[in-house]
Amino acid sequence: MRPIQSPPGVSVPVKSRPRRRPDLTLPLPQRDVSLAVPLPLPPTSGGSGGSSGSAPSSGGSASSTNTNSSIEAKNYSDLVRGNRIGSGAGGTVYKVIHRPSSRLYALKVIYGNHEETVRRQICREIEILRDVNHPNVVKCHEMFDQNGEIQVLLEFMDKGSLEGAHVWKEQQLADLSRQILSGLAYLHSRHIVHRDIKPSNLLINSAKNVKIADFGVSRILAQTMDPCNSSVGTIAYMSPERINTDLNQGKYDGYAGDIWSLGVSILEFYLGRFPFPVSRQGDWASLMCAICMSQPPEAPATASPEFRHFISCCLQREPGKRRSAMQLLQHPFILRASPSQNRSPQNLHQLLPPPRPLSSSSSPTT
């Protein structure tokens, strides 16, 4: 059967999808030069309106991390795969050794035989994340394509995740929160929304440096600020407007969504349990009702006014009322975490209890 053709000289209008909606344009977090932690501006290649200079490099452990990033894709054979240290919906993570340098890394093997368009998007996001360089963000060193399987070489965090950690001392919790906020503010300044902030995606090493990890569901935002409406991430830590799209007129601010997830995680550290009146492993209906219908959880009355206010700034039902990561870095609760006090060896040893390992599996693989 031949397709129906329009008569000569008659043009048929073709409907085109609108490229952007002005009402969905969201403000970017503004750079605050008074921050104790310098945050580089978004790269100029992302569009107009950025700084003409290049982003300043971060100091501290980030500079030392750069010395490990000289592994080329052609040297994949130099990696010796060891134990599996974690697994999730996006893939499996293995501990590997780079034989020429004897350095340890984490190798994430991404699941699935993806279509070409999906593979290009994954590779594009990984390439952008390779340029991320901050002391509180897990470094992405290299990407490999092995027989159609995408594998990502990451910084190795030897103490695992903070899932199950109970940090009831506010001074220590303030230092923990400051590190996470520092990394989150840096990511947001580069138009990167994580979308899955939770304790199991916050890693710690033997130096007690806390870093944000697992960008398997992160999204790079263009200058047009396309809305992030896809349901990725862990529902227990999702913001109300992300679960129920009828809230907030259907608009989703990815930055504010990360702040909600951060607030739930920090309150969970303080309480030693999931802060909502349901189990985070419960059924979806119970979780959604608790998050969308009930009042946001609060810090207990026994906590300090500063901490109670900090949690309130994160867990506002209306996204526009939540503070940005850069604003929260100036909150009185965070400012009490003086690096000169919290970075002494004695306090570092007591900062957190030994976290649970990423995985109970210890069988070596090849």
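Including glycine, each Cβ sits where the backbone N, Cα and C put it.
Among the features that Swiss-Prot reports, domain 'Protein kinase' is placed at 79-334. What Swiss-Prot records for I85, G86, S87, G88, A89, G90, G91, T92, V93, K108 is ATP binding site. The annotation that Swiss-Prot gives for the mutagenesis experiment K108 to M reads: Loss of activity. In Swiss-Prot, a mutagenesis experiment is listed as K108 to R, annotated with the note Loss of activity. Phosphorylated by MAPKKK5. If you look up Swiss-Prot, you'll see D196 marked as active site, proton acceptor. Under mutagenesis, Swiss-Prot gives T224 to D with this note: Constitutively active; when associated with D-230 or E-230. Among the mutagenesis experiments that Swiss-Prot reports, T224 to A is described with the note: Impaired phosphorylation by MAPKKK5; when associated with A-230. Quoted from Swiss-Prot, the note on mutagenesis experiment S230 to D is: Constitutively active; when associated with D-224. Looking at Swiss-Prot, you'll find the mutagenesis S230 to A noted as follows: Abolishes phosphorylation by ASK7/BIN2. Impaired phosphorylation by MAPKKK5; when associated with A-224. In Swiss-Prot, the entry for mutagenesis S230 to E states: Constitutively active; when associated with D-224. The structure shown retains the original residue. Swiss-Prot lists T234 to D or E among its mutagenesis entries, and the accompanying note reads: Abolishes activity of MKK4 against MPK6. Annotation of the published mutagenesis T234 to A in Swiss-Prot: Abolishes phosphorylation by ASK7/BIN2; the original residue is retained in the structure shown.
Note on proximity: among K108, D196, T234, the recorded positions of the record, the Cα nearest V93 (ATP binding site) is that of K108. A 10 Å cutoff on Cβ-Cβ distances gives S87 (ATP binding site) a total of 16 other Cβ atoms nearby, all chains included. Ranked by CA distance from S87 (ATP binding site), the recorded positions K108, D196, T234 have K108 at the top as the closest. In this structure the alpha carbons, written CA, of D196 (active site, proton acceptor) and G91 (ATP binding site) are 15 Å apart. Closest to T234 (mutagenesis position) by Cα-Cα distance, out of the recorded positions I85, G91, K108, is G91. For V93 (ATP binding site), the count of additional Cβ atoms within 10 Å of its Cβ stands at 23 [all protein chains shown]. For G91 (ATP binding site), the Cβ neighbour count at a 10 Å cut-off comes to 20, with all displayed protein chains included.
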